[in-house]
Amino acid sequence: MTTARDIMNAGVTCVGEHETLTAAAQYMREHDIGALPICGDDDRLHGMLTDRDIVIKGLAAGLDPNTATAGELARDSIYYVDANASIQEMLNVMEEHQVRRVPVISEHRLVGIVTEADIARHLPEHAIVQFVKAICSPMALAS
């Protein structure tokens, strides 16, 4: 069985919950990524921060990106999978919560991220279409 650990992007860097939105955006630009996990002072996952969050929930909401922090934009709910999760379990989490990336946890620590592209490489073509439709429904685009 293929697991999250098998297909994840390891070596993921967290943005600290006290880091500014500007610092997070600069890191995203430098590393050509669209999302970062938010970790607290306890090194545990507190949420995810996307480039879209910075624009919609930060800038468009009038927050100052030089003083507003990643932690302020952390979502109330944290969606993740265990490192031993199957592809189906990952699909279920991503589809249910309409997210394109899901952090991978092992022993309460962040060990990687699985993206929609990582999963798509392990699905038959007909399943890819269904998966993309499920995570890109109008509800996902409106939130």
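Count begins at 1; order follows the chain as displayed.
Quick reminder: no glycine exception, Cβ is built from N, Cα and C everywhere.
No noted substitution is present; original residues retained.
The feature Zn(2+) 1 binding site is assigned by Swiss-Prot to H97. Under the DSSP three-state reduction, H97 (Zn(2+) 1 binding site) is assigned to helix. A C-beta separation below 8 Å, combined with a sequence spacing of at least six in one chain, links H97 (Zn(2+) 1 binding site) to S77, Y79.
Non-local neighbourhood of H122 (Zn(2+) 2 binding site): T2, I7, I87, each in the same chain, at least six residues away, with C-beta under 8 Å from its C-beta. Annotation comment: Swiss-Prot describes H122 as Zn(2+) 2 binding site.
Summarising the annotation, Swiss-Prot assigns domain 'CBS 1' to 8-65 and lists sequence analysis as the type of evidence.
If you look up Swiss-Prot, you'll see 73-131 marked as domain 'CBS 2'.
The 10 Å shell around the Cβ of C14 (mutagenesis position) contains 19 further Cβ atoms across the protein chains shown. Here Swiss-Prot describes C14 to A as a published mutagenesis experiment; the accompanying note says: Forms less stable dimer.
Under its mutagenesis entries, Swiss-Prot includes C39 to A with the note: Forms less stable dimer. Counting only same-chain residues at least 6 apart in sequence, those with a Cβ under 8 Å from the Cβ of C39 (mutagenesis position) are C14, V15, G16, E17, L45, H46, L110.
In three-state terms derived from DSSP, C136 (mutagenesis position) belongs to neither a helical nor a strand segment and is classed as coil. Residue density at C136 (mutagenesis position): 13 other Cβ atoms are found within 10 A of its Cβ, drawing on all protein chains shown. While the structure shown retains the original residue, Swiss-Prot records the mutagenesis experiment C136 to A with this note: No longer forms SDS-resistant dimer.
In the three-state DSSP scheme, C14 (mutagenesis position) falls into the coil class.
Taken residue by residue, the domain 'CBS 1' (8-65) breaks down under DSSP into 20 helix, 16 strand, 22 coil. Secondary structure by DSSP for the domain 'CBS 2' (73-131): 24 helix, 16 strand, 19 coil.
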